[in-house]
Amino acid sequence: MDLPVDEWKSYLLKKWASLPKSVQDTISTAETLSDIFLPSSSLLQPEDEMFLKELSSSYSVEKDNDAPLFYREEGNRKFQEKEYTDAAVLYSKGVSHSRPNTEDISLCYANRSAALFHLGQYEACLKDIVEAGMHGYPERLQPKMMVRKTECLVNLGRLQEARQTISDLESSLTAKPTLVLSSYQILQRNVQHLKIKIQEKETLPEPIPAALTNAFEDIALGEENTQISGASLSVSLCTHPLKGRHLVATKDILPGELLVKEDAFVSVLIPGEMPRPHHCLENKWDTRVTSGDLYCHRCLKHTLATVPCGSCSYAKYCSQECMQQAWDLYHSTECSLGGLLLTLGVFCHVALRMTLLARFEDVDRVVRMLCDEVGSTDTCLPESKNLVKAFDYTSQGESEEKSKIGEPPIPGCNVNGKYGSNYNAIFSLLPHTEKHSPEHRFICAISVSALCRQLKADSVQAQTLKSPKLKAVTPGLCADLTVWGAAMLRHMLQLQCNAQAITSICHTGSNESIITNSRQIRLATGIFPVVSLLNHSCRPNTSVSFTGTVATVRAAQRIAKGQEILHCYGPHESRMGVAERQQRLSSQYFFDCRCGACHAETLRAAAAPRWEAFCCKTCRALMQGNDVLSCSNESCTNSVSRDQLVSRLQDLQQQVCMAQKLLRTGKPEQAIQQLLRCREAAESFLSAEHTVLGEIEDGLAQAHATLGNWLKSAAHVQKSLQVVETRHGPSSVEIGHELFKLAQVLFNGLAVPEALSAIWKAERILLVHCGPESEEVRELREMRSCLLDSSFVPVGPLV
């Protein structure tokens, strides 16, 4: 996903193994980017490019004239099954493969409008109706579309427009009575029904505008930090010989305080599951729903009404504005490279986009500093002592003068000492060139070389054909492949340590269930220069959340003045043990973690955390040991082999998965019976706070909620809460999500005092971690408003 597809990696590893040792040594011992890039690039042969071209053709993003009909029929099948979301996505795939101003695209837009109507997305439905008309929607089908348009307008309260649409429809039917009698009669009944509906709406009082609290709350930082763009005045940028650049608190900070709000300098949406290779005969077209089908490829906004790129079938956007911005900034170059970029991976794609978004003359100037001084490690390896000289390319003379009269500027800062979210800061992020394996450097360098050659070929073709399509690839940019390639290679190496996973909270649950499970999904890979200043801790004092491409960093606890502000890079103490955390951080980020959590765990005796622990079948005390586990209760002599307990746990997990499948397929009663058997088995050898017991209780809560047994569901959520709290802590975002679920159950069960209490607890925690713009916080506030409404009269909880 981040790196090239396995076939290309394997191919290059074989090529690396076949190289003479002298060539391997040249690349392995290279100290500059140009010393890595130039020898590697010279090794890229025509047969290598042909192999990569064949691989890329398997992930083609060209429009297929036969695809719209297939996707429309698949969408129709889902529509008949009332799976309207899946239907909308399939119609969108049809739109993406359609040519403008064809019946194919107009029918796909029209059908998608029907799916959006059933999902209550009336504004999006109206836009699709307009698009269908613009692309030549057949006149014979227009009356049906006008009825749908009227229904949308009525539901939106736009009654004058609804009346005009009805009038236009009646005039059209009178002027061209082409419908068969039965269809005409059905249409007339629909028209009369809509007229009555409009009259009823007109007698209702004006709707009250949505409360301001339901709108997106401004989370501006207030007064601007003059040292760091996008940061609050509560933080300051410092340097340290061991820590490097890092952020510290300038005052005492309270939980929930906003510290950094930064838009990604670059982000690339992750395709999710890779598209099936087109040589797979069993499925020529992919019907799977991935993140690439649900989110705007520029701003990452969730949308079912995607706007397609006019030239490829892959890129999709939330609006014409986003599509045009993407085209102007980078997609005009990337569009024809779609299959190649999918093959080379997200990191290569991000590296290309980072360079495209920079001012090209700056890129040339920066990387020429590296390439012109092939023998100098001072400018090519920013880890070296002449750090400032390597970075301050914006005004080198002024910087040298400044360093004579005082402290040198912090790397990435401009001549005024400000660190911004710009290419200068991006370039200052460390690539750790010497720490990457020789094989990894070779794979990256060859991949970038192949991309550069294709860029040059596209540029020559564009000039020959005088095509504006690839105008972003300027002749100057492709004139020197060393400059272009060295910049992208640097960025590709930077990304292993500096890329940020942009995530979103995904709510899942069966169609019948009103309560939802929350899980974090990775949407995109982004680069955030300011967020990258945060050092890691396995027990961080901040929470990072995302709204589209904007990262928000909040204090997760009290942070004292002078204390370092820390972020978790992924390996968190509540998710994995110290040994696994240390291994992951060392292999990906090249450092040995010495945070408080790692230090405390190393000092403790090696014992499994309670959420992974086994218990004694006799006295329920925790078991301890390595290959053979003994009861921790001194008066109990019970012992058992670890392998035996692990085998039992694996069998139990399979049984839980079977129960979850029953729940997903609409069989809650059977799921309950299966889960109760699982719970009985689990309690005989697992600790009361074991994660699997939490999953069982969560499944029972879902099943009872599906059946409307709200109080029983709430009781199981309470037990699941105990497991989550043991693992993640009482103030964690995970507890916030679980309390949100409890609030939903109690709200639906009309248990007013209990629901209000759960809402208050959930909101208090989620505000700290996610802020007031969180969807869950908004829903909690809506539930509270409803419960406190004087007109709300509970009829007693449903059992």
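Each residue, glycine too, has its Cβ placed from N, Cα and C.
Original residues fill every noted site, and no substitution is shown.
Features reported for this protein in Swiss-Prot:
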- N65 to Y: In strain: Czech II (VARIANT)
- R112, S113, A114, N535, H536, Y569, F591: S-adenosyl-L-methionine binding site (BINDING)
- I208 to V: In strain: Czech II (VARIANT)
- T226 to K: In strain: Czech II (VARIANT)
- 233-570: domain 'SET' (DOMAIN)
- C296, C299, C318, C322: Zn(2+) 1 binding site (BINDING)
- C309, C312, H331, C335: Zn(2+) 2 binding site (BINDING)
Candidates C309, C322: member of the binding-site residues with the richest Cβ shell (10 Å): C309
List of residues, in chain order, with Cβ under 8 A from that of Y569 (S-adenosyl-L-methionine binding site) and at least 6 apart: H536, L585, Q588, Y589
Pairwise Cα distance for T226 (variant position)/F591 (S-adenosyl-L-methionine binding site) [Å, integer]: 31
By Cα-Cα distance, the member of recorded positions N65, C299, C309, C322, H331 nearest N535 (S-adenosyl-L-methionine binding site): C299
Number of other Cβ atoms within 10 Å of the Cβ of C299 (Zn(2+) 1 binding site) across all protein chains: 20
Near-site residues: Zn(2+) 1, ref C296, C299, C318, C322, CB cutoff 8 A to centroid: Y295, H297, R298, L300, K301, T303, Y317, S319, E321, G548
CB within-chain contacts under 8 A for A114 (S-adenosyl-L-methionine binding site), separation at least 6: F79, C125, R148
Residues within 8 Å of the C309, C312, H331, C335 Cβ centre (excluding the Zn(2+) 2 site residues themselves): V61, G310, S311, Y314, A315, A326, W327, S332, E334, S336, G338
Candidate recorded positions N65, R112, H331, F591, pick with smallest Cα gap to C322 (Zn(2+) 1 binding site): H331
Residue among the recorded positions N65, S113, T226, N535 whose Cβ has the most other Cβ atoms within 10 Å: S113
Between R112 (S-adenosyl-L-methionine binding site) and C318 (Zn(2+) 1 binding site), the C-alpha gap once rounded to whole angstrom: 14
C309 (Zn(2+) 2 binding site) versus C318 (Zn(2+) 1 binding site) - Cα distance in angstrom: 11
Where A114 (S-adenosyl-L-methionine binding site) falls in three-state DSSP terms: helix
Among S113, C296, C299, F591, which are recorded as binding-site residues, the nearest neighbour of C309 (Zn(2+) 2 binding site) by Cα: C296
